Structure formats: C-alpha cells, structure tokens
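Structure first, commentary second.
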Amino acid sequence: MSCESSMVLGYWDIRGLAHAIRLLLEFTDTSYEEKRYTCGEAPDYDRSQWLDVKFKLDLDFPNLPYLLDGKNKITQSNAILRYIARKHNMCGETEEEKIRVDIIENQVMDFRTQLIRLCYSSDHEKLKPQYLEELPGQLKQFSMFLGKFSWFAGEKLTFVDFLTYDILDQNRIFDPKCLDEFPNLKAFMCRFEALEKIAAYLQSDQFCKMPINNKMAQWGNKPVC
C-alpha cells in the first residue's frame, strides 16, 4: 500500500466484504489508503464511528464498503471490484470469459450470504450441522465449474478469482478439511496465494486473518493476526 494515496477504501476493521477488494488493490499495485471504522462492544455494538459520517461523504447509497477515487464515489462491494478490475482489464475479454465471470460473481455472493446468515444467527450452533452437511455439495459445484482451468473465468486471472478465493478461505477456516476432497480447488488456492503481490500482502502486517465478521457475530468475530 503506497503512502502516496489516491483512492480511499472505507470499511469496518474486519475482513468481511472488503478482503477481496484489498487483495485486488494490492495485486494491481494501486495507490490507496484505508479508513477503518470500529464497532463498539456488546451489548450496544455502537456504530457511531460510521454513522456519524455516513451521510457526509456524498455517496449515492451510503454504505460500507465505499471507495473514493477523485470524483468517483462508489458503494457496493462488487461494483468496487469491477471498477478496479476495469482499469486493469480483469473483467474477462471473450464472451465466454465474461459469462463465466458474471455467473461466478453472483454464485459467490449467494454462497457468502449463506455463511453470513449462519455466522450472525443467534441459532448458530443449531444451524451449523446443516450448513456443514450441505457444504460439500456447494464446493462440488465450484470444483466442477473450475474444472481444469487455472482460474474461474478460464486461463486468465479476473476479479472473480479474488471473490472466490475469499469465500473458499472463509469456509476453509470454518471447516479446515472442507477442501480436501477437491484437489482442483486446493490447487487454485495455492496458485492464488503464490501470486507475488498476494503472497507479499498475506505475509505483511497489513493483513489480518481474523476477524472475518463484526463483533455481534457468533463466529469469526475474534481478532487473530
């Protein structure tokens, strides 16, 4: 992350929806700085750090994460990813690649939503067995879609690989053996983590493996750097 910042990424001080964005910014060697907001402790989980400025940033749809790049002010995590990716030709080139990008982008968000609902549910322990029972079927679909390709759009790295890496990693933390039956997914994870800029970031002080979720979550809410 360069000190000569041009972009500003705003989000909670967790991985959450911003991890894939951070990875893409690092991979593309984009100059940026972060504005991290802290959620208060239980029982109130005070969000005033964010709420005090939420409507003062001139955002069309005020929310986290946001990206400020000069006159361009963007919310929605996938819109931010696409904005960065377009600058580096990472949205797919052929029609087939673009179709695969669109499919996996939305499939990942469905997958992420399921995990988020589980992690924030007061019935977390009750619902966890069903999630774990259905997880292999979910992962099998990703494995079959990837097939023998190096990346999820084909043989060229696109922004959806950053999204997919993140959700697979979250599930790998949730259930450490979940990828064992899917060698192509494990190879994808290794391939992604071996990218020079990604490897450097994951080994840096800027990266924290946890918390994935905010403090009111039932899982993934503890800091582990």
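Cβ atoms here come from the backbone N, Cα and C positions, even for glycine.
Heads up, this one's the original sequence, none of the swaps are in it.
As annotated by Swiss-Prot, domain 'GST N-terminal' applies to 5-92. For the domain 'GST N-terminal' (5-92), the predicted model reports an average pLDDT of 97.
Residues near Leu64 (glutathione binding site) in space but far in sequence (CB under 8 A, at least 6 apart, same chain), listed by position: Gly10, Tyr11, Trp12, Leu17, Ala18, Tyr37, Trp50, Thr75. The glutathione binding site feature in Swiss-Prot is assigned to Tyr11, Trp12, Trp50, Leu51, Asp52, Val53, Lys54, Asn63, Leu64, Gln76, Ser77; the stated evidence is similarity to another entry.
The domain 'GST C-terminal' feature in Swiss-Prot is assigned to 94-212.
Swiss-Prot documents Tyr120 to Phe as a published mutagenesis change and attaches the note Strongly increased catalytic activity. All protein chains considered, the CB of Tyr120 (mutagenesis position) has 16 other CB atoms within 10 Å.
Tyr120 to Ala appears in Swiss-Prot as a published mutagenesis result, with the remark: No effect.
As annotated by Swiss-Prot, substrate binding site applies to Tyr120, with the evidence given as similarity to another entry.
Looking at Swiss-Prot, you'll find the mutagenesis Asn213 to Phe noted as follows: Strongly increased catalytic activity. Taking all protein chains in view, 21 other C-beta atoms sit within 10 angstroms of the C-beta of Asn213 (mutagenesis position).
Quoted from Swiss-Prot, the note attached to the mutagenesis of Asn213 to Gly states: No effect.
With every protein chain in view, the residue among the binding-site residues Tyr11, Asp52, Lys54 whose Cβ has the most Cβ partners within 10 Å turns out to be Tyr11.
Considering only the recorded positions Asp52, Lys54, Ser77, Asn213, the residue whose Cα is spatially closest to the Cα of Tyr120 (mutagenesis position) is Asn213.
For Trp50 (glutathione binding site), other Cβ atoms within 10 Å of its Cβ number 18. Take Tyr11, Trp12, Trp50, Leu51, Asp52, Val53, Lys54, Asn63, Leu64, Gln76, Ser77, the residues named in the record as contacts for glutathione: the widest Cα to Cα gap among them comes to 21 Å. A distance of 20 Å separates the Cα atom of Lys54 (glutathione binding site) from that of Asn213 (mutagenesis position).
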